[in-house]
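Here's the structure we're looking at; comments come further down.
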Amino acid sequence: EDCIPKWKGCVNRHGDCCEGLECWKRRRSFEVCVPKTPKT
């Protein structure tokens with residue numbers, strides 16, 4: 001199964017984002033795969 005590219009929805013598929021991406025809940029919106037932010 002293909003991974004989910006950047007800015008595409010990942011609702012109910014939190015583990016399916018492509019490498020380097022993470023599922024993020026946008027405010028007043030749905031969950032999308034976004035580039036992982038460095039944890040500082």
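Every residue, even glycine, has its Cβ placed from backbone N, Cα and C.
Copied over from Swiss-Prot:
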type: MUTAGEN; residues: R27 to A; note: 165-fold decrease in ability to inhibit rASIC1a channel
type: MUTAGEN; residues: R28 to A; note: 14.5-fold decrease in ability to inhibit rASIC1a channel
type: MUTAGEN; residues: K36 to A; note: 1.8-fold increase in ability to inhibit rASIC1a channel
type: MUTAGEN; residues: T37 to A; note: Does not significantly modify the ability to inhibit rASIC1a channel
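Remark: K36 (mutagenesis position) has G20, L21, E22 as non-local neighbours, by Cβ distance under 8 Å and separation of at least 6 in sequence.
Within 10 Å of the C-beta of R27 (mutagenesis position) there are 4 other C-beta atoms, taking all protein chains into account.
R28 (mutagenesis position) has a Cβ environment of 5 other Cβ atoms inside 10 Å. When secondary structure is read from DSSP and collapsed to three states, R27 (mutagenesis position) falls in the coil class.
Neighbours of T37 (mutagenesis position), defined as other CB atoms within 10 A of its CB across all chains, total 8.
R27 (mutagenesis position) sits 17 Å from T37 (mutagenesis position), taking the Cα positions as reference. The distance from the Cα of T37 (mutagenesis position) to the Cα of R28 (mutagenesis position) comes to 20 Å.
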